[in-house]
Amino acid sequence: MSVEAYGPSSQTLTFLDTEEAELLGADTQGSEFEFTDFTLPSQTQTPPGGPGGPGGGGAGGPGGAGAGAAAGQLDAQVGPEGILQNGAVDDSVAKTSQLLAELNFEEDEEDTYYTKDLPIHACSYCGIHDPACVVYCNTSKKWFCNGRGNTSGSHIVNHLVRAKCKEVTLHKDGPLGETVLECYNCGCRNVFLLGFIPAKADSVVVLLCRQPCASQSSLKDINWDSSQWQPLIQDRCFLSWLVKIPSEQEQLRARQITAQQINKLEELWKENPSATLEDLEKPGVDEEPQHVLLRYEDAYQYQNIFGPLVKLEADYDKKLKESQTQDNITVRWDLGLNKKRIAYFTLPKTDSGNEDLVIIWLRDMRLMQGDEICLRYKGDLAPLWKGIGHVIKVPDNYGDEIAIELRSSVGAPVEVTHNFQVDFVWKSTSFDRMQSALKTFAVDETSVSGYIYHKLLGHEVEDVIIKCQLPKRFTAQGLPDLNHSQVYAVKTVLQRPLSLIQGPPGTGKTVTSATIVYHLARQGNGPVLVCAPSNIAVDQLTEKIHQTGLKVVRLCAKSREAIDSPVSFLALHNQIRNMDSMPELQKLQQLKDETGELSSADEKRYRALKRTAERELLMNADVICCTCVGAGDPRLAKMQFRSILIDESTQATEPECMVPVVLGAKQLILVGDHCQLGPVVMCKKAAKAGLSQSLFERLVVLGIRPIRLQVQYRMHPALSAFPSNIFYEGSLQNGVTAADRVKKGFDFQWPQPDKPMFFYVTQGQEEIASSGTSYLNRTEAANVEKITTKLLKAGAKPDQIGIITPYEGQRSYLVQYMQFSGSLHTKLYQEVEIASVDAFQGREKDFIILSCVRANEHQGIGFLNDPRRLNVALTRARYGVIIVGNPKALSKQPLWNHLLNYYKEQKVLVEGPLNNLRESLMQFSKPRKLVNTINPGARFMTTAMYDAREAIIPGSVYDRSSQGRPSSMYFQTHDQIGMISAGPSHVAAMNIPIPFNLVMPPMPPPGYFGQANGPAAGRGTPKGKTGRGGRQKNRFGLPGPSQTNLPNSQASQDVASQPFSQGALTQGYISMSQPSQMSQPGLSQPELSQDSYLGDEFKSQIDVALSQDSTYQGERAYQHGGVTGLSQY
């Protein structure tokens, strides 16, 4: 696949993993394909006796295609009464006999293959029913074959993975008879864990599970060689000696089913286990939600699109969590310092392997501190009991124990420990708050300023400068001095109603955010609201803001009040305890702590006093910090916040961001990095419709240019070179030198002493993890352990090393492998953090080891494909990075090909034993230059529902290619201050001009500070808008005629030769769909048409007026076609 697949102008074919994005083939049986000369395909099922059925006379029945042809020829010769028109009876009979004799086609059996009743053991997907080829799923009670058909793995493996089943039985008439596959040693039946070892003495194989049986030496027979252990499922198929793979001919004869149909069928089976493929065609099945848009007509349309997506995610989350009930739980009881009962328990070990349930609870259900769990006693030794508590401890590398603090310990059977059951208590609070915010945005005029309202909906609005007194010194007290790009960011943000700050890894965005909050608070416009999607991010920012000396209140959810954090002393509930101004409240609090309960009168008085104290603290605070969803807390409901800052906004969904925004935002600052991982959306349907794209991303695509922080202080300069060039256009400067990043007392032999990095070539094979939904690679795990041991021996401390991998299966396997197989003390390995790449976002370690896992022939590299995941992985380390992977599999993907070529050029692609590494001789295809776009990182926005093609039309105001002078508009619109030179001239040359109304204007001279530019910064009316939600008009107040009907409109220009075609994009009520020869559908607006009768002067006025619209190109749209290539490293 060419690298240009990442470029917006790419016309190359991009082949996707079917597991990542299933492709649906053309519907060749649709009505437009009804040709009378064609016969129906063999897989079409029709009722017996019907057309093509047994005894039927149709095209698919006995005789098949030939029957149709014979009938046609006979009709030409036989009249309506059946009498031969030429009277030559004998000749006609002879010809007819000859025609009938020619009808013995081999397809006879094939055509009736699916019209007859299939045996009960036929594959539920494709109908193949050879007993040697099929396997019975013990959970779903269905049969599946071991053939791939049109999918990336065999049908049985596809089903097991999608349905989360793990136990199978072979067919009684198959070569191995009716066999339940299970571990010879422990009886484990999870086929994803099972493998075989050939017994040396006998001609038999022994089935053993991967962990622990195949790896425990004490359990081994003298004839077993555990190094020979291989999984039963390889390349997503059962081994052919175990379950035969149907022949190619059999698979072609079978019913053809696509991966997308399989997905839909599996979803349907959850509701109706007896559903068939035919049921998928019924109306109402699998209705897709409406996709998110780039622009919205008004907030009602916005709510009508996002509301259903939030509900979809809520329903999915509820279903998932409420289905996870666990029995046979053993509880260990304890008493907390606050006199509340704490129950400790571990999830039971199952046949699926000991990490399976932990994976589901941590990854799928995202179990975290503060979640509610219901604990029930089901035994006979005490009365039946039920209690609800909040999670205060989750499983980690040290153990799988979960701890919950009970709300009330009344009746708790603390004397018994067995026969408990746990249920996850699903709470709709966060989803309710999102829905409420969407509604408020639509109906409440005071929820946000007019300017922000229109900007968020994508309307064109005159830019404004906020009237404020800029500080003489931008660095905040108690915080480090700012660099030039941070100063520019602070200075610009303070004067803008809406700002985006892009903070690449290690560029100090937390310090910048804290400084901005400090100056906003000093302006005295009431408390500043600071939010982030996660509690960890909120705590980090709260800590930094506190260092400036401001009065900060950290608002926690009530369910998290018992959880300790570095900023607990700033939490609202703890500050209330220390309020000297309310002695009565302190007295009642002390009584409650000692006795655990208060009388009803005292409790009522206590709550009233507490509410008063909370209100007083919140009103007098300079800054209030909480999560995005926490901003919907009733305690903030009556407060209005003029200034709101959302950190890590690229990790929040759009409705999540709206929860704080609707609390009166007049100045909104979004901080994040759209070149790193985006929000997590569990429901695939909602994610596909666009819920997985952040507000920050959409605003970037709309043309609001983020201010980028440009000096990184984390990585050794050698480590930052590749991410800077590939993800940030070479704009990152190093705030640390190579000498700053050499560890004292650390003696590790890097292949190149001045470059603390290498790619360790590993030839292992991937295996499906025990959960069936993840992967692991045992060879890579062994190499990771060796590298970790070498780092420890060289002088690194365990807590300075981070091991990251994209796959939960590998993370879990690594934790176990390090414990059982590490050559050093177990405690050392326990202190080494092992986590998924996604969980490590926002974190850093001195040394990072990345295990890539994927190594196969057919499956691709899964979500290693997401370049943002690679960006996060490569930018976590301060002193050194080691990548362990299979270059052959990875190099097929363009970005990884770049990385591998880069490592090879730097002579750090190595193989061989660790104590004698040598340069690898592997060769890769030469990478092409990645296309440089207007929107840095836009080519990596895999979650984007639309791309930034609007912003990269060659010859437009955006273009600065080397094929000619920039357009004259460039000099009028480019802000020279906006992009601070990154040093090397070739990098500076890649600065891309921005449309005038979206750029941060040059700072006005001191005498003009504080003056508004254009409409007041409050509720402005957008260009062409009659007011909030009003119908859009053109610049001259006239409704614009439909553009495609005008002879001189953009749609009528013949630009078919240009390589920028894009599907139709509907934006609000404006239909953007345009003819196929139009190379930029969606880029022109019907309201902004150029009428043919307009004189040149009038047209030029329109051109100037509309040149400030981010989508308008005028007659400059296609001056030339090139796009600047990205400068290499």
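Don't overthink the numbers, they just go from 1 along the chain as shown.
Glycine residues also receive a Cβ, built from the backbone N, Cα and C atoms like all the rest.
The Zn(2+) 1 binding site annotation in Swiss-Prot covers Cys123, Cys126, Cys145, His155 and rests on sequence analysis. The Zn(2+) 3 binding site annotation in Swiss-Prot covers Cys183, Cys186, Cys209, Cys213 and rests on sequence analysis. The annotation ATP binding site is assigned in Swiss-Prot to Gln486, Gly506, Thr507, Gly508, Lys509, Thr510, Gln676, Tyr713, Glu844. According to Swiss-Prot, the feature domain 'Upf1 CH-rich' maps to 115-272, an assignment based on sequence analysis. Quoted from Swiss-Prot, the note attached to the mutagenesis of Cys126 to Ser states: Abolishes ability to interact with UPF2/RENT2 and copurifies with greater amounts of SMG1, SMG8 and SMG9. Increases interaction with DHX34. No effect on interaction with SMG1-DHX34-UPF1 complex. Quoted from Swiss-Prot, the note attached to the mutagenesis of Gly508 to Glu states: Decreases interaction with DHX34; when associated with R-506. Under mutagenesis, Swiss-Prot gives Lys509 to Ala with this note: Inhibits histone mRNA degradation, ATPase activity and ATP binding. No effect on interaction with DHX34. For the published mutagenesis Arg843 to Ala, Swiss-Prot gives the following note: Inhibits histone mRNA degradation. Experimental mutagenesis at this site is recorded by Swiss-Prot as Ser1084 to Ala, annotated: Impairs association with UPF2, SMG1 and SMG7 and impairs phosphorylation; when associated with A-1089, A-1107 and A-1127. Under its mutagenesis annotations, Swiss-Prot gives Ser1107 to Ala the following note: Impairs phosphorylation. As a published mutagenesis entry, Ser1127 to Ala appears in Swiss-Prot alongside the note: Impairs association with UPF2, SMG1 and SMG7 and impairs phosphorylation; when associated with A-1084, A-1089 and A-1107.
Within the set of binding-site residues (Cys145, Cys183, Cys186), the lowest number of other Cβ atoms found within 10 Å of a Cβ is recorded at Cys186.
For the domain 'Upf1 CH-rich' (115-272), the predicted model reports an average pLDDT of 86. Lys509 (mutagenesis position) carries a helical DSSP state (H, G or I).
Following the DSSP three-state reduction, the secondary structure of Cys209 (Zn(2+) 3 binding site) is strand. Using CA atoms as reference points, the recorded positions Gln486, Thr507, Lys509, Gln676 were checked against Cys145 (Zn(2+) 1 binding site), and the closest is Gln676. Using CA atoms as reference points, the recorded positions Cys123, Cys126, His155, Cys209, Arg843 were checked against Thr507 (ATP binding site), and the closest is Arg843. Between the listed binding-site residues, namely Thr507, Gln676, the fewest other CB atoms within 10 angstroms of a CB are found at Gln676.
Taking the mean position of the Cβ atoms of Cys123, Cys126, Cys145, His155 as the Zn(2+) 1 site, the remaining residues of that chain whose Cβ falls within 8 Å of it are Ala122, Ser124, Tyr125, Gly127, Ile128, Cys133, Val134, Phe144, Asn146, Gly147, Gly149, Ser154, Ile156, Pro246, Ala254. For Cys126 (mutagenesis position), the same-chain residues 6+ apart in sequence whose C-beta sits under 8 angstroms from its C-beta are Cys145, Gly147, Gly149, His155, Gln251, Ala254, Arg255, Gln256, Ile257. Put simply, Cys123 is the one of the recorded positions Cys123, Gln486, Gly508, Gln676 whose Cα lies nearest to the Cα of Cys209 (Zn(2+) 3 binding site).
In the three-state DSSP scheme, His155 (Zn(2+) 1 binding site) falls into the helix class.
All chains included, 15 other C-beta atoms sit within 10 angstroms of the C-beta of Glu844 (ATP binding site). Using a 10 Å Cβ-Cβ cutoff, Cys123 (Zn(2+) 1 binding site) registers 28 neighbours. Across the structure, Gln676 (ATP binding site) and Lys509 (mutagenesis position) place their CA atoms 14 angstrom apart.
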